[in-house]
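Report on one structure; see the data block that follows.
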Amino acid sequence: MAAIASTLSLSSTKPQRLFDSSFHGSAISAAPISIGLKPRSFSVRATTAGYDLNAFTFDPIKESIVSREMTRRYMTDMITYAETDVVVVGAGSAGLSAAYEISKNPNVQVAIIEQSVSPGGGAWLGGQLFSAMIVRKPAHLFLDEIGVAYDEQDTYVVVKHAALFTSTIMSKLLARPNVKLFNAVAAEDLIVKGNRVGGVVTNWALVAQNHHTQSCMDPNVMEAKIVVSSCGHDGPFGATGVKRLKSIGMIDHVPGMKALDMNTAEDAIVRLTREVVPGMIVTGMEVAEIDGAPRMGPTFGAMMISGQKAGQLALKALGLPNAIDGTLVGNLSPELVLAAADSAETVDA
């Protein structure tokens, strides 16, 4: 299992202040940036389909069979995941990365809840609806792990379209037998027993968005040993995990993210990813909301590595081998540096 790429080392770094930056004031060159694209050669081989496209017909099927197959399989999944190991709330870049990391252990059952029909969050595009995805080094090592190509620059890499990352990690993740994505499903609330988060309250997303117009639409539940909240920054449906913790008195305040500072923000997001209350780990831009870290803008490395760290923290909380406390056994990539979680730097919310 690969360790986590980040800008911090677990064993050899001195403690940093809350929002220390890794940027050292290097001058920005006025010269045009070389795109540096390498020429690629493609070979196209003609293949013959195993059917006649001019006289194609499908095998017959009864409409009721289609209905039964969809219903039976979905209901089986709902029964199976009514009590699970980990629930990841939010399938953006951080949530998908967390689920990917956790599910490397085939014995851990992972449910992903995403209120949108289309998972991926903001990772289908770069900034301002542009296509390219910018990832600062050394987070590109995660792209190497999942097999996403990029154009390499000195301190960062560029994926030609953000959708390449999202579609790749999603296809790898959903192919794993211990993962189930429940999209178009909203997490309306948390299950809390004593002082520990023990799962989420769920409903169809369209129902959750229309409680003001309809009545008698009670929810469902999904119990979990660990909840990973990756609900993004504040907005109509953002940062819902930490906002709910505040409203029920489990944390004191949610100051909200500060103005944009990429060099400070990305290090802080990874460093401050943690289990904020027993049973609930916060990752991605939701970390900025609870800690008042700066927003990072259209760079995605911290989302990936924060998600990886959250995944390893979840494994640790489950008492399983993980990269946080060094109990991971296997073929670790020596060039990957673990994102340290210095308890002295944990901020009281």
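Placement of Cβ uses the backbone N, Cα and C atoms for every residue, glycine included.
For all the noted positions, this structure keeps the original residue and models no substitution.
Quoted from Swiss-Prot, the note on mutagenesis experiment M1 to I is: No chloroplastic isoform produced. Experimental mutagenesis at this site is recorded by Swiss-Prot as D85 to G, annotated: No effect. The feature substrate binding site is assigned by Swiss-Prot to A94, E114, Q115, G122, A187, D218, H233, M285, R295, M296, G297, with experimental evidence given as support. For the mutagenesis result W124 to L, the note given in Swiss-Prot is No effect. Swiss-Prot documents A184 to V as a published mutagenesis change and attaches the note In tz-201; disrupts thiamine biosynthesis, decreases the overall protein stability and the speed of the catalytic activity, but has no effect on the octameric structure. Per Swiss-Prot, mutagenesis E266 to G is noted as: Disrupts thiamine biosynthesis.
Features recorded in Swiss-Prot, as mapped to the structure shown.
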residue: D85; record: mutagenesis position; DSSP (3 states): strand
residue: A94; record: substrate binding site; DSSP (3 states): helix
residue: Q115; record: substrate binding site; DSSP (3 states): coil
residue: W124; record: mutagenesis position; DSSP (3 states): coil
residue: A184; record: mutagenesis position; DSSP (3 states): coil
residue: H233; record: substrate binding site; DSSP (3 states): coil
residue: E266; record: mutagenesis position; DSSP (3 states): helix
residue: R295; record: substrate binding site; DSSP (3 states): coil
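Neighbour counts of Cβ atoms within 10 Å were taken for the recorded positions A94, A184, A187; the minimum is at A184. Checking each of the mutagenesis positions (D85, W124, A184, E266) against R295 (substrate binding site), the C-alpha distance stays within 10 Å for E266. Of the listed mutagenesis positions, namely D85, E266, the sparsest CB environment within 10 A is found at D85.
The binding residues for substrate are recorded as A94, E114, Q115, G122, A187, D218, H233, M285, R295, M296, G297; their greatest pairwise CA distance is 37 Å.
Between H233 (substrate binding site) and E266 (mutagenesis position), the C-alpha separation comes to 14 Å. When Cα-Cα distances from A184 (mutagenesis position) are compared across the recorded positions A94, Q115, W124, E266, G297, the shortest belongs to Q115. For the pair formed by A187 (substrate binding site) and E266 (mutagenesis position), distance between Cα atoms is given as 27 Å, rounded to the nearest Å.
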